[in-house]
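Structure, as C-alpha cells:
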Amino acid sequence: MSRRFTVTSLPPAASAASADPESRRHSVADPRRLPREDVKGDGNPKESSPFINSTDTEKGREYDGRNMALFEEEMDTSPMVSSLLSGLANYTNLPQGSKEHEEAENNEGGKKKPVQAPRMGTFMGVYLPCLQNIFGVILFLRLTWVVGIAGIMESFCMVFICCSCTMLTAISMSAIATNGVVPAGGSYYMISRSLGPEFGGAVGLCFYLGTTFAGAMYILGTIEILLAYLFPAMAIFKAEDASGEAAAMLNNMRVYGTCVLTCMATVVFVGVKYVNKFALVFLGCVILSILAIYAGVIKSAFDPPNFPICLLGNRTLSRHGFDVCAKLAWEGNETVTTRLWGLFCSSRLLNATCDEYFTRNNVTEIQGIPGAASGLIKENLWSSYLTKGVIVERRGMPSVGLADGTPVDMDHPYVFSDMTSYFTLLVGIYFPSVTGIMAGSNRSGDLRDAQKSIPTGTILAIATTSAVYISSVVLFGACIEGVVLRDKFGEAVNGNLVVGTLAWPSPWVIVIGSFFSTCGAGLQSLTGAPRLLQAISRDGIVPFLQVFGHGKANGEPTWALLLTACICEIGILIASLDEVAPILSMFFLMCYMFVNLACAVQTLLRTPNWRPRFRYYHWTLSFLGMSLCLALMFICSWYYALVAMLIAGLIYKYIEYRGAEKEWGDGIRGLSLSAARYALLRLEEGPPHTKNWRPQLLVLVRVDQDQNVVHPQLLSLTSQLKAGKGLTIVGSVLEGTFLDNHPQAQRAEESIRRLMEAEKVKGFCQVVISSNLRDGVSHLIQSGGLGGLQHNTVLVGWPRNWRQKEDHQTWRNFIELVRETTAGHLALLVTKNVSMFPGNPERFSEGSIDVWWIVHDGGMLMLLPFLLRHHKVWRKCKMRIFTVAQMDDNSIQMKKDLTTFLYHLRITAEVEVVEMHESDISAYTYEKTLVMEQRSQILKQMHLTKNEREREIQSITDESRGSIRRKNPANTRLRLNVPEETACDNEEKPEEEVQLIHDQSAPSCPSSSPSPGEEPEGEGETDPEKVHLTWTKDKSAAQKNKGPSPVSSEGIKDFFSMKPEWENLNQSNVRRMHTAVRLNEVIVNKSRDAKLVLLNMPGPPRNRNGDENYMEFLEVLTEQLDRVMLVRGGGREVITIYS
C-alpha cells in the first residue's frame, strides 16, 4: 500500500486551533498517494516523493490570509514555502522487508496501529547487519585452505585486493546514497536511479541472481558442516572406496540441500518476522566464533592445543583408518603391527608384503597447531598449488621417493587434493566472503539518518572485516602447520574443522557457531532476494517479470519466493561450494562495478543534482574500483565473466527493445546528453564529407481536428527509407496562438509519436503553433534540428484538391515551400497519390521502381530506390533507370555511359534511353495551355474587390462578344457563377452564351463537375466575395454543342469568356505545357505498371504570376500514374563512386 504524509498548516494565532475541525481542512493529502493495489512506477509502493516538486504537494490550496493575496491565484500550483518545507522535513519512508508482514499481522479489526518512525542508528542499523552478511561460510570453511595453498604472501595480496574492491565500492555507494533522501529498497534503487532503467534492470537482475546463488552457497556450507563435522553418520550415500567419496558427498549435498532449501523457503513463506528476530542470534554466533579464533591464537602462543598429525615420509596421512601413528607397537614384551601396518600391507604379519613407499619411509608425528611462537610463518610464506589427486606433502621433511611414474594407490590413507588449484580459482572462491556490503543500504528505510549512517556504518564494517580477514591470513599461517592448512576437510586432524582446531575453548564453538551463522545467512538470502525481484517487477521495466511483483495481501512476495527457490535449487544441484562461489562472485562483481560506474559518471558529468553529502569520494577512486571489479571478474573465471556480461547485455537490450518508459533522471541519460553535446559541437566544425552524406528527413504531416495524422502513409514511407540511418524529424503545424492551442499541440505530438512507434520510425517529433500555416512551415524548415544535426531533405505530400480549394493559399503554400527548400539548398521529396503508397505490412512480390533521370541535380534519384529496396516492402522490386535523349544525342553511347556509371556506383539496375524527338506542338497542347491561362485569369479576379471584379469580367465579356463573330464556338463551355451581392447589381443580363474549347481528355480534378446525372460540386456556395468556376465536359464524342446548365440560384449572373487567339498565348507556357505533355506520354508508356515512379521535379517560375500554371504543369506531368515521387535536389546531396 502507498503511504501518504500530511502537512498541516495552522494559523499563527492559536496553536489550540488544531483541534478545531476548521483547522483540519488545511490538511490535504496527495491523492496520488492513496492506497492502491496495482502499484507501478519506482517499485517501492511505500515511498512518497522526496523531490521538491510543486505538483507533488497539494498543500496550501485553500488560502484565507491577506498577506500573500498577490499570489493567491497561484496557490493551486505553487504552495507556500512553509508547507513545502514542513512536508520535506517530515518526509519518511518505510523499510521494504518484513515490515509489511508485521503490519499486516498487527492490524486487527481493520484498524492500523500508528507507524513508528524509524529509530535505528548507525551501529544497529548498518554496522551489525553488514558484519553479519560479510562474515560467512568462506571464513570458516575455506580461508585456512586458501592460506595453505596460496601461502601468506599471495593470500594477503588476494584478501587486500578483494577488500580494496569492496572499500572503493562502499565509497562510491556512500556518495550515491547521500545524494538526496535514500528511498527504502537499497542498492537496486541506487543503481537503477543512477544508471537508468536499462542498466538498472540488468544490474538489478544480476544482483538478484547473485543473492540467490549466495543462498545456495550458504545452504551447501550448512550441509558440509552437518555431514563432515557434526553428524557424519547421517550420510545417505556411502563410498565403497576412497575414489568414490567425492561423488557420494556430492549426492548427499544434493539430497540434504534440497531438504534444507524446502524447510528454509517454508519458514520464509510462513513467518518472515521470525527470521529478522533471530538475525541477532545468528550474528552473535558469528562474533562468538571469531572471538574464539582470536582467543585460540593467543592461547597457542604459550599453550598450543594438542592436535598431532601423522606423516609417512613427507606425506600426510588421514586419521580415519588408524589410531596409533606408528608401524609397530609394543604390547608386553612383544612387537606387534598396528592398524596403519594393515592399511599398507597385505596382512598384519611382520613378513607381509607392504607398499614400497611405506617400507622405505618412516612414520613421524608432528603437532598440527604449533602456535604463534613456533616460527612457522616462514614455512607458510609461499604458495603450494596442487593438482587434483596429488598427495598433500610437508615441505622440508626427509622422504625416500619412488621411481618416476609409479602410480599411487588411492586406497591408502593419504590426504589427497580434491581439485586443481591456482591463484585465479582461489580468488573466485574467496571473493564471496567480502560481499554483503549492501546490507546497510538495503535497510535504509529503518534508519534514523540514512545519509549519515550508511557511509559511516558500511565503511567501518568493511574496515573491521578487512582487518579480521588480513589478520586471519597472517595468524593462520603463523599458528597452523602447512599440511593441515592444505587439508581442506581436516582429515589429518581426526576430521575436525581446521579453523576449529585453533579455537578456544573448544573446536565445537566454531563448528556450532558456523553452522548457525550459515543457516541464518541462507535464510537472509532467501528473504532478501524475493523482495529484490519484487521491486524489479513492480518497476515494470522487465514486462515478463511483472507476475512476480504480486504476492500475499500483506505484501509478501510469494511468486518471487517460488522463483528464488527454483533458481537456488540449481546451485544446490551443482553441489560443490567451490563451484558455486565463482558464480555468485561474477554477479556481485558486476553489481559493484556498476555502482562505481554510476558514481564516476555522475561525478564527471557534474550535473546540478549531484551534491552528495559524503565528501570523501573522487571519480578516480570510482574508476579504480570499477576497473578492479572488471579485472577480478576475469581473474576469477573468464568464461563465467563472459556469461554474466552476456546475461546483463541481453537484459539491457530486452529492456531497451521493449521501450523502457521510466525516466529517473539517471546518469546514463546525462552521459548521453554530454555525448550528444560533444558530437553536435564536433559536427559544427564543417559540412559532412561526401561519403558521409545521408538523407536527414524533415517529414511534414497534417493533422485533423482530432490531432490525428491525415496521411499515415507518409510515415510508412519514412520507415521504408530508414536504411539511410539518418535523422528523422516529423513536424506539423497548428494554426492559432500558442496560449490557446498548446494542449492541442501536445495531443498532436502524442498522436504523432504513437504513429511513429507503430511505423517503427526512429526520430523526433516537433509540433509548431503559428498564426498561419505558411509561417509555421517556414519556421520548421528554418529551425528544425540542432547544430550540425539538421535536416537536408524535406518530405511532403502533394496538395490534394488544390483546384477545388476555395482558399487558394493551399497551393501557394506548397509553391513557397518549394522555393524555400531551394533557397536553403534542401532536397525535396513530394509524394503524389500518397494514399496509394504501401504500408509496412504490405509486400510487393514483383514489379519495378522506375527512375526517370531527366536532369542531374544531385544523387537523390539514384539513392532513394537503393534505400527503399533494403526494406521488405520493396525488396523484390527491380530498379529501372530511364533517361531522355534529344535529337543530337547518341542514345547508344548514353546507355553505355549510364551502365558504366551505375557499375561504379555499385547499383544494380536496368538502363534504358528513351528518345524524345522534337515535334510540332499539338492542338491538344494549345488547348491545355488555353484552359490553364483562362483559369489563371479567373483566379486573379478572385483576389480583386467587388467593383474591380465586375469591371474585369465586363471587359472579358466585351472581348468575347467580338471574338464570337470571328471564331466558331467550341464544344466545352465555361460558366462563371457570380453570387448575388445587392439588388442594384442585378441590372445587366448576359446577352448571349459564350463557348470555349476544353478537351475531353483533360485531367480530371476535384473541381471538375461530375458526369451527367450527378450534381456538380459547389453550386450551393453563396459566399458573396467569391467567384465559382465550373467546367462541364462533353457528353458525346462527336463534340456536339451542348446548351448551358440551368442556374438554380436566383440572382446569379453568368459571364462568359471566349478563348483568346492561339497566337496571343504565352509561348513560354505553351513550351512548358508541351514538355509536360510529351514527358507524360513517354513516362506513361514505359512506367504505367511500375510500383513507384521517381522523376525530377521542375522548379517553380521566378515570376510569381505564373504560380498556378506551375501546379498545372506538374499535374499534367504526373497524370495517369499511380504512385509518383517528385524529387528536387538541393545541390548538396551526392552519391559517390569512391569508397
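Every residue gets a Cβ built from N, Cα and C, even glycine.
Record features, source Swiss-Prot:
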- Lys113, Met410, Asp446: K(+) binding site (BINDING)
- Ala184, Tyr414, Val415, Glu569: chloride binding site (BINDING)
- Thr929 to Ala: Decreased phosphorylation by WNK kinases, leading to increased potassium-chloride cotransport activity; when associated with A-1030 (MUTAGEN)
- Thr929 to Glu: Mimics phosphorylation, leading to increased potassium-chloride cotransport activity; when associated with E-1030 (MUTAGEN)
- Thr1030 to Glu: Mimics phosphorylation, leading to increased potassium-chloride cotransport activity; when associated with E-929 (MUTAGEN)
- Thr1030 to Ala: Decreased phosphorylation by WNK kinases, leading to increased potassium-chloride cotransport activity; when associated with A-929 (MUTAGEN)
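Projection of Swiss-Prot feature records onto the structure.
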residue: Met410; record: K(+) binding site; Cβ within 10 Å: 13
residue: Tyr414; record: chloride binding site; Cβ within 10 Å: 21
residue: Val415; record: chloride binding site; Cβ within 10 Å: 23
residue: Asp446; record: K(+) binding site; Cβ within 10 Å: 24
residue: Glu569; record: chloride binding site; Cβ within 10 Å: 19
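Cα of Glu569 (chloride binding site) to Cα of Asp446 (K(+) binding site): a span of 31 Å. If you take the Cα of Val415 (chloride binding site) and the Cα of Asp446 (K(+) binding site), they are about 50 angstrom apart, rounded to a whole number. In the three-state DSSP reading, Met410 (K(+) binding site) counts as coil. Counting in whole angstrom, Asp446 (K(+) binding site) lies 53 from Tyr414 (chloride binding site) by their C-alpha atoms.
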